[in-house]
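Visitor: Mind looking over this structure? Questions follow.
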Amino acid sequence: MNKAKITKENIVKLLTQSDSLEFEETQNEGSFNFTDFFTNNREKIQNMTTASCLSFLKNRQSIMRVIKSADFTFGSVTIKKTRNNSERVGVNDMTFRRLDAMVRVHLVGMIKDNGSALTEAINSLPSHPLIASYGLATTDLKSCVLGVLLGGSLPLISSVLNFEIAALVLAIYQDAKHVELGIDMSKFSTKEAVGKVCTVLKSKGYNMNSVEIGKAKQYADILKACSPKAKGLAAMDHYKEGLTSIYSMFNATIDFGKNDSI
């Protein structure tokens, strides 16, 4: 039996006629591949410097609110405001999540290739709210890579060559330490995130060999040294000297313990 393409007309035949109809299993014209998307759209953000990428990540939440409030255009690209999460997004459409992942991959490329860019990242990343709340020390290339990926779409990023194991280890860390990290599992399933990353890796034929496991251990050692803090506690740390002084006015002391909830 000849296999048919998945078209509107053939779907109608499948639903309304008694003739047997088998579709081509390999047809996947509508699937999304972030690696291809990044390659095809990278020139749209090629003028972003290390500083501008770092600023984007540091102010991500505020930038996202502005971009998602209405149709947002930069250059020839328009990020359309979607009315709800079920609204269809095409494989070539720019979304904030895809743009965010592109900026992160672009930044990692710069800090890997340029020593001054790496130094700039080492100096800037500790001031980023999410990195501060994780207690992640960004002192070298690998720790900076983790810092740049933190908060991004790990399933998208894991599809890019040489990002696989870093994205997977970070996803597993967030799942294993979701309580300490203060992640609300009703809003974000860390286990599901690990599954999505693994699905991407399996679909691209990623081989988790001994070399990759060795890289995983290096990333895991960096993350094991983190001292996660609740957001409120991270902010309190910023005012540590002043808070200590004010508490003393009431003959009291303050505990800046790493895992306290505020």
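Placement of Cβ uses the backbone N, Cα and C atoms for every residue, glycine included.
So Swiss-Prot lists these for the protein:
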type: VARIANT; residues: Ser158 to Ala; note: In strain: NL-07
type: VARIANT; residues: Leu170 to Pro; note: In strain: NL-07
type: VARIANT; residues: Asn207 to Ser; note: In strain: NL-07
Visitor: Expressed to the nearest Å, what is the distance separating Ser158 (variant position) and Leu170 (variant position) at their Cα atoms?
Guide: 11
Visitor: What is the number of other Cβ atoms found within 10 Å of the Cβ of Ser158 (variant position)?
Guide: 26
Visitor: Where Leu170 (variant position) and Asn207 (variant position) are concerned, what is their Cα separation in Å, rounded?
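Guide: The separation of the Cα atoms works out to 18 Å.
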Visitor: Under 8 Å Cβ-Cβ from Asn207 (variant position), six or more apart in the same chain: what's there?
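Guide: Same-chain residues close to Asn207 (variant position) (Cβ under 8 Å, separated by 6 or more): none.
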Visitor: When you measure from the Cβ of Leu170 (variant position), how many other Cβ atoms are you left with inside 10 Å?
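Guide: Cβ-Cβ neighbours of Leu170 (variant position) within 10 Å number 26.
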